[in-house]
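> Provided herewith is a single structure, encoded as structure tokens, for subsequent inquiry.
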Amino acid sequence: MTNSTQTRAKPARISFLDKYIPLWIILAMAFGLFLGRSVSGLSGFLGAMEVGGISLPIALGLLVMMYPPLAKVRYDKTKQIATDKHLMGVSLILNWVVGPALMFALAWLFLPDQPELRTGLIIVGLARCIAMVLVWSDMSCGDREATAVLVAINSVFQVAMFGALGWFYLQVLPSWLGLPTTTAQFSFWSIVTSVLVFLGIPLLAGVFSRIIGEKIKGREWYEQKFLPAISPFALIGLLYTIVLLFSLQGDQIVSQPWAVVRLAIPLVIYFVGMFFISLIASKLSGMNYAKSASVSFTAAGNNFELAIAVSIGTFGATSAQAMAGTIGPLIEIPVLVGLVYAMLWLGPKLFPNDPTLPSSARSTSQIINS
């Protein structure tokens, strides 16, 4: 057996849950809308379950969703990834230069007459992904260690740069271009809290799970027994989160369909555009399939939890800015799932004979057609 064969990603045989992921997501979206429209008081009940501006039911779903991917990371390999200056440089430019600039351009192009929605959309573009990217990377057989490192770096930059970038894109750049400006004060602690809760807790759980599991039972047991047992919880947590998000926003989606459409168009262009810009940049810079998948999904996704929290804290829960933040994940989730399948399909074409391509057990044809 060649080394390239040995290093290929070899996920377990596709489970019943994984085989029909698009169907489960569509059903979860529909069920969430149904709950939001049919169960009176549900939105208020869920909205009341908050601590420090964080929705506990949604936080629970995100933590359950993120734990399995972080438990799969081989943390003894992350030091080597962190020293890859080429990978770090490409990711930082895509996340903190290209991403916010593209969202700024799309927001002004599609919402020139809607300053509140436009501001909310720009805030979404500033909130770089630190959560769901772990799921998208895992589904596309990306480099888990690289994704974990990129997410950690995004978290640090989130705390350090969010306020400054908000000031630049809402006040400085519009002023330079002769456009109307927006004044907004972002809470530093809301940003720190979002990072600590939505990344810190599952990251610590993943690290300690691997350390304790390998120490007591060994790596073979941990990776062949324990990880397959907890893997379904990532999808379960994702579906649970989708149901909650759509149930909370059911009224807005139905009562303001035109606003949703106007937000959806630039969001779809943004997610798809960032993904393919990042994929092309990764390919041209010589990265393999797995690292290209990690970089592409890290750059394409956004931290909707932070965008929602900042918009609500700054402009109010019923503001148009907050609506833009809450519509974000409703568009992002189905689009990013579609891009996972696009990555699996394009992988063999863009990266022929790449040793990090998913193995034949996880070939695109099996995933899509089985």
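Every residue, even glycine, has its Cβ placed from backbone N, Cα and C.
Bear in mind that the values here come from a model prediction, so they are computed numbers and not experimental data.
The following feature annotations were taken from Swiss-Prot:
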MUTAGEN   Lys72 to Ala  Decrease in transport activity
MUTAGEN   Cys129 to Ala or Ser  Loss of transport activity
MUTAGEN   Cys141 to Ser  Does not affect transport activity
MUTAGEN   Arg210 to Ala  Decrease in transport activity
MUTAGEN   Thr241 to Ala  Does not affect transport activity
MUTAGEN   Glu305 to Ala, Asp, Phe or Lys  Loss of transport activity
MUTAGEN   Glu332 to Ala  Decrease in transport activity
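Describe the structural context of these features.
DSSP assigns Lys72 (mutagenesis position) to a helix.
Around the Cβ of Cys129 (mutagenesis position), a 10 Å sphere holds 25 further Cβ atoms from the protein chains shown.
Cys141 (mutagenesis position) falls within neither a helix nor a strand when secondary structure is assigned with DSSP, and so counts as coil.
Look at Arg210 (mutagenesis position): DSSP puts it in a helix.
Within the same chain, residues at least six positions away from Thr241 (mutagenesis position) with a Cβ under 8 Å of its Cβ are Ile58, Gly61, Leu62, Met65.
Long-range C-beta contacts of Glu332 (mutagenesis position), restricted to its own chain and to partners at least six residues apart, with a cutoff below 8 Å, comprise Met132, Leu267, Phe271, Gly301, Asn302, Phe304.
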> Nearest to Lys72 (mutagenesis position) by Cα distance: which of the mutagenesis positions Cys129, Cys141, Arg210 is it?
Arg210
> Over all shown protein chains, what is the count of other CB atoms within 10 A of the CB belonging to Arg210 (mutagenesis position)?
22
> Pop the Cα-Cα gap between Cys141 (mutagenesis position) and Arg210 (mutagenesis position) into the table, whole Å please.
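Cα to Cα, Arg210 (mutagenesis position) and Cys141 (mutagenesis position) are separated by 19 Å.
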> Across all chains shown, how many C-beta atoms besides its own are within 10 angstroms of the C-beta of Lys72 (mutagenesis position)?
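Result for Lys72 (mutagenesis position): 22 other Cβ atoms within 10 Å.
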> Test of understanding: give the count of other CB atoms lying within 10 angstroms of the CB of Cys141 (mutagenesis position).
23
> Give the distance between the Cα atoms of Cys141 (mutagenesis position) and Cys129 (mutagenesis position), rounded to the nearest whole Å.
18
